[in-house]
Amino acid sequence: MRTLWIMAVLLVGVEGSLFELGKMILQETGKNPAKSYGAYGCNCGVLGRGKPKDATDRCCYVHKCCYKKLTGCDPKKDRYSYSWKDKTIVCGENNPCLKELCECDKAVAICLRENLGTYNKKYRYHLKPFCKKADPC
């Protein structure tokens, strides 16, 4: 359990319920979230920002933009619930903002799965200072 939490801290971002986000990414991609996406490209990970390097990195960019649109909850602190039914993520919140937060995380997990073919190991530990400024969300 502790290992999964540590992995989650290094995930696509520090925002959101990291435990749930990590589980979603693992369920959708089959990849270790911290190792595969914790510092991927210009947008995945804690310090992520910049012009996306590829479609995988673009998933992380869109995820950060999704978080910026949330109002009424704190993606850095608030937790949500979801279930995994028939290999599908189902967000199960009554609170509209927490449901949107869950949907943001669901979208990035699905996007990463759909773009597994663009995953490039050379971007796994990409140095963020070399990233160019991205367009605003």
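Any Cβ shown, glycine's included, is placed from N, Cα and C.
Substitutions noted, but not modelled.
Keep in mind it's a predicted model, so treat the numbers as computed, not measured.
What Swiss-Prot notes for the published mutagenesis of Lys23 to Ala is this: No change in myotoxicity when injected into mice. No change in myoblast membrane permeabilizing activities. Important decrease in bactericidal activity. No change in calcium-independent damaging activity against EYPC:DPPG liposomes. Decrease in calcium-independent damaging activity against EYPC:DMPA liposomes. DSSP classifies Lys23 (mutagenesis position) as helix under the three-state reduction.
Here Swiss-Prot notes a mutagenesis experiment, Pro52 to Ala, with the remark: Important decrease in myotoxicity when injected into mice. Decrease in membrane permeabilization of cultured myoblasts. No change in bactericidal activity. No change in calcium-independent damaging activity against EYPC:DPPG liposomes. Increase in calcium-independent damaging activity against EYPC:DMPA liposomes. Take the CB of Pro52 (mutagenesis position) and look out to 10 A: across all protein chains shown you find 21 other CB atoms.
Quoted from Swiss-Prot, the note on mutagenesis experiment Lys53 to Ala is: No change in myotoxicity when injected into mice. Decrease in myoblast membrane permeabilizing activities. No change in bactericidal activity. Important decrease in calcium-independent damaging activity against EYPC:DPPG liposomes. Important decrease in calcium-independent damaging activity against EYPC:DMPA liposomes. The number of other Cβ atoms within 10 Å of the Cβ belonging to Lys53 (mutagenesis position), over all protein chains shown, comes to 23.
A 10 Å cutoff on Cβ-Cβ distances gives Arg58 (mutagenesis position) a total of 19 other Cβ atoms nearby, all chains included. Under its mutagenesis entries, Swiss-Prot includes Arg58 to Ala with the note: No change in myotoxicity when injected into mice. No change in myoblast membrane permeabilizing activities. No change in bactericidal activity. Decrease in calcium-independent damaging activity against EYPC:DPPG liposomes. Decrease in calcium-independent damaging activity against EYPC:DMPA liposomes.
Quoted from Swiss-Prot, the note on mutagenesis experiment Lys64 to Asp is: No change in myotoxic activities. No change in calcium-independent membrane-damaging and myotoxic activities. Shows no hydrolytic activity. With a 10 A radius on its CB, Lys64 (mutagenesis position) counts 20 other CB atoms from all the protein chains.
While the structure shown retains the original residue, Swiss-Prot records the mutagenesis experiment Lys68 to Ala with this note: No change in myotoxicity when injected into mice. No change in myoblast membrane permeabilizing activities. No change in bactericidal activity. Decrease in calcium-independent damaging activity against EYPC:DPPG liposomes. Decrease in calcium-independent damaging activity against EYPC:DMPA liposomes. Shown in sequence order, Cys137 are the residues of the chain, 6+ apart in sequence, with a C-beta less than 8 angstroms from the C-beta of Lys68 (mutagenesis position).
Note: Lys69 (mutagenesis position) has non-local neighbours Glu100, Cys137, i.e. same-chain residues 6+ apart with C-beta under 8 A of its own C-beta. Under the three-state DSSP scheme, Lys69 (mutagenesis position) falls in the coil class. According to Swiss-Prot, the mutagenesis experiment Lys69 to Ala carries the annotation: Increase in myotoxicity when injected into mice. Increase in myoblast membrane permeabilizing activities. No change in bactericidal activity. No change in calcium-independent damaging activity against EYPC:DPPG liposomes. Decrease in calcium-independent damaging activity against EYPC:DMPA liposomes.
Under the three-state DSSP scheme, Lys87 (mutagenesis position) falls in the coil class. For the mutagenesis experiment Lys87 to Ala, the note given by Swiss-Prot reads: No change in myotoxicity when injected into mice. No change in myoblast membrane permeabilizing activities. No change in bactericidal activity. No change in calcium-independent damaging activity against EYPC:DPPG liposomes. Decrease in calcium-independent damaging activity against EYPC:DMPA liposomes.
Here the residue is the original one, while Swiss-Prot reports the published mutagenesis Glu93 to Gly with the comment No change in myotoxicity when injected into mice. Important decrease in bactericidal activity. No change in calcium-independent damaging activity against EYPC:DPPG liposomes. No change in calcium-independent damaging activity against EYPC:DMPA liposomes. A coil conformation is recorded for Glu93 (mutagenesis position) in the three-state DSSP classification, outside any helix or strand. For Glu93 (mutagenesis position), the count of additional Cβ atoms within 10 Å of its Cβ stands at 18 [all protein chains shown].
Quoted from Swiss-Prot for the published mutagenesis Lys99 to Ala: No change in myotoxicity when injected into mice. No change in myoblast membrane permeabilizing activities. No change in bactericidal activity. No change in calcium-independent damaging activity against EYPC:DPPG liposomes. No change in calcium-independent damaging activity against EYPC:DMPA liposomes. Annotation note: Lys99 (mutagenesis position) sits in a helical segment as assigned by DSSP. For Lys99 (mutagenesis position), the same-chain residues lying six or more positions away in sequence with a CB closer than 8 A to its CB are Tyr80, Cys91, Glu93.
Counting every protein chain shown, the Cβ of Asn120 (mutagenesis position) has 14 other Cβ atoms within 10 Å. According to Swiss-Prot, the mutagenesis experiment Asn120 to Ala carries this note: No change in myotoxicity when injected into mice. Increase in myoblast membrane permeabilizing activities. No change in bactericidal activity. No change in calcium-independent damaging activity against EYPC:DPPG liposomes. No change in calcium-independent damaging activity against EYPC:DMPA liposomes.
The number of other CB atoms found within 10 A of the CB of Tyr125 (mutagenesis position), across every protein chain shown, is 12. According to Swiss-Prot, the mutagenesis experiment Tyr125 to Trp carries this note: No change in myotoxicity when injected into mice. No change in myoblast membrane permeabilizing activities. Decrease in bactericidal activity. No change in calcium-independent damaging activity against EYPC:DPPG liposomes. No change in calcium-independent damaging activity against EYPC:DMPA liposomes.
The note that Swiss-Prot attaches to the published mutagenesis His126 to Ala is: No change in myotoxicity when injected into mice. No change in myoblast membrane permeabilizing activities. Important decrease in bactericidal activity. Decrease in calcium-independent damaging activity against EYPC:DPPG liposomes. Decrease in calcium-independent damaging activity against EYPC:DMPA liposomes. The local packing around His126 (mutagenesis position), expressed as other Cβ atoms within 10 Å of its Cβ over all shown chains, amounts to 21. DSSP assigns His126 (mutagenesis position) to coil, not to a helix or a strand.
In the structure as shown, the Cβ atom of Lys133 (mutagenesis position) sits within 10 Å of 9 other Cβ atoms. Under DSSP, Lys133 (mutagenesis position) is assigned to coil, being neither helix nor strand in the three-state scheme. Under its mutagenesis entries, Swiss-Prot includes Lys133 to Ala with the note: No change in myotoxicity when injected into mice. No change in myoblast membrane permeabilizing activities. Decrease in bactericidal activity. No change in calcium-independent damaging activity against EYPC:DPPG liposomes. No change in calcium-independent damaging activity against EYPC:DMPA liposomes.
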> So how many other Cβ atoms are close to Lys87 (mutagenesis position), meaning within 10 Å of its Cβ?
Replying inline: 7
> What count of other C-beta atoms do you get within 10 angstroms of the C-beta of Lys23 (mutagenesis position), across all chains shown?
Replying inline: 20
> Which one is closest to Pro52 (mutagenesis position) in space, judged by CA to CA distance, out of the mutagenesis positions Arg58, Lys87, Asn120, Tyr125, His126?
Replying inline: Arg58
> Does DSSP give Lys64 (mutagenesis position) helix, strand or coil?
Replying inline: helix
